[in-house]
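Novice: Here it is: the structure, laid out below.
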Amino acid sequence: MIEKDKRTIAFIHPDLGIGGAERLVVDAALGLQQQGHSVIIYTSHCDKSHCFEEVKNGQLKVEVYGDFLPTNFLGRFFIVFATIRQLYLVIQLILQKKVNAYQLIIIDQLSTCIPLLHIFSSATLMFYCHFPDQLLAQRAGLLKKIYRLPFDLIEQFSVSAADTVVVNSNFTKNTFHQTFKYLSNDPDVIYPCVDLSTIEIEDIDKKFFKTVFNEGDRFYLSINRFEKKKDVALAIKAFALSEDQINDNVKLVICGGYDERVAENVEYLKELQSLADEYELSHTTIYYQEIKRVSDLESFKTNNSKIIFLTSISSSLKELLLERTEMLLYTPAYEHFGIVPLEAMKLGKPVLAVNNGGPLETIKSYVAGENESSATGWLKPAVPIQWATAIDESRKILQNGSVNFERNGPLRVKKYFSREAMTQSFEENVEKVIWKEKKYYPWEIFGISFSNFILHMAFIKILPNNPWPFLFMATFMVLYFKNYLWGIYWAFVFALSYPYEEI
C-alpha cells in the first residue's frame, strides 16, 4: 500500500523543450521527486539534444508518445495537431493501462485530454493554467475567428473536467475568471520558481565582457525577445530622458531572443536602432553567435556606444550581465508572470517594471520611508519620464545605501519563488483534493451510457443471435476498466441473450 504522504504523480506536457513552461514542469517534477514522490513526465516530444540538463541526464523519467505525428500542415493548424498529438498520447496511456498507475496527473498548458482522463483514470486531475489559450491565439479575420471557436469551447469544457485548477499568478487567476465565466473552478496560485544556484560563467563570456565594457563602466539592462509587444522602446526612451545617461561611463544593454528568420525580430531590432538614432544615442549591435566564430574579440569594442544591442545571448552571458548591471528594466505590460525579474532579484539587483500583470506580485515597489527593509525595485506606469525618474532615483539609493537590494531581493525570491516554495504549494493543493471521492459529471454518464448503447446495437446488428460478444464486454469492463457497473450490465445482457433452449 502506498504511504499517504508519498504519491505517484504523472505530468502531461505537449513539448518538453527549453521554454519557460518546460522549466516550470521540470522544477515541479524535481521538487516533488525530492520530497519522495514517484514522478514521471509524459510528452509528445523531447529532443535529448535540446532539453534541460535534468531531462538529458536521466534525473527525471520521461516517456514520449506520438512524436511521429506532425505539428502543423504548411505552417498552419498548430492547435489542431497539438490536440491530436495530446489525444494520441493519452489514448496510448489508456491502452497500456498506465492512467490508473497514478494518484495524481498534472496536465500542463493544453487541457483537451482532461475529459478523456476523467472517464478512464481514477487519478486526481490537476490542470496548470499558464494563461487561457484562447487569449493567446491571433484572430485576424472572420475565418480565423470561426476556426478558433470550437477550440475555445473545447478549452472551456475540458478545463471544467479537472478536479482542481492552479494558475501561475493572481493576474492569470483574474483573467481565468473573466475568460471562463461559466466555470465554477476557483484556481489557487502556484508561482513558478527560479533556480537559486548560480550559473558558471564561461571563459569566452568573461573575455567578451571585458572587451565590451571598460573599467568603471556602469549599465542598465533589458532582457526580452525582440518583439513589439515587449515594448523595449520604453527602456530606450527612459534611458535617454534620465540624468544618469549623460555620464560617459553609463550604457544601456538590450539583449534577448532573436531569429533572423522571424520577420518581426528583424523589423523590431531596426525600429529600436532607429529610435536610438532619434535620441542621438550611439549604438552597436552584436550578434552573439559571431562571438565564438571570431578569434579576436577586440572587434567588438564599444567604447563610444551608449546602447549595446545583443541578440540571443547564452545563459552564461545573461547571468554575467545580471550580476554586473545597475538595474533591470523590465518593459512588458500585462505579463502573465515574468521570470527575468526574479533572476535579477536573486542576484540582489533592483528591478524597474510596469505596474501591471505579474510584476505586481513579484516585485516589492520602493516607497520612501515605508519599506526600505523589503523593497526590491520600482513599479511605474509605462511612461518614459516616470521611468527616467526611477532610474535616477535608483542611482541615488545605490549610492547612499538606504535600501539593501542585495539582501532584500534574494530573501524575497527564496521565500516565495524558490523550488522549495513551489513544491510546498503543489503539495498543499494536492492534499486539498486527492482525498475527495471521484465526481461523475452528467455529460460523462451520458457519454458512457450512449457509447455502450451504440455497442449493444452494433452487436445485435452485426452478430445477431450471438451472446458471446456481451460476455466479452462484461469481462473487458471488469478486468480492463475496473468498471463493475457496466460489467454487470453486459453480464445481464449476456444472460438474457444466451440460448438456454439449446442446452
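Quick reminder: no glycine exception, Cβ is built from N, Cα and C everywhere.
None of the noted substitutions appears here; every position holds its original residue.
Note that the coordinates shown come from a computational prediction; the quantities given were computed from them, not determined experimentally.
Here's the feature list from Swiss-Prot:
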MUTAGEN   GLU335 to Ala  Severely affects activity, especially the second mannosylation step
MUTAGEN   GLU343 to Ala  No activity
Novice: Near GLU343 (mutagenesis position), which residues of its chain come within a Cβ-Cβ distance under 8 Å, counting only those 6 or more away in sequence?
Specialist: VAL194, LYS318, LEU322
Novice: If you run the three-state DSSP split on GLU343 (mutagenesis position), which class comes out?
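Specialist: Where GLU343 (mutagenesis position) sits, the three-state DSSP reduction gives helix.
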Novice: How many other Cβ atoms sit within 10 Å of the Cβ of GLU335 (mutagenesis position)?
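Specialist: So the number of other Cβ atoms within 10 Å of GLU335 (mutagenesis position) is 25.
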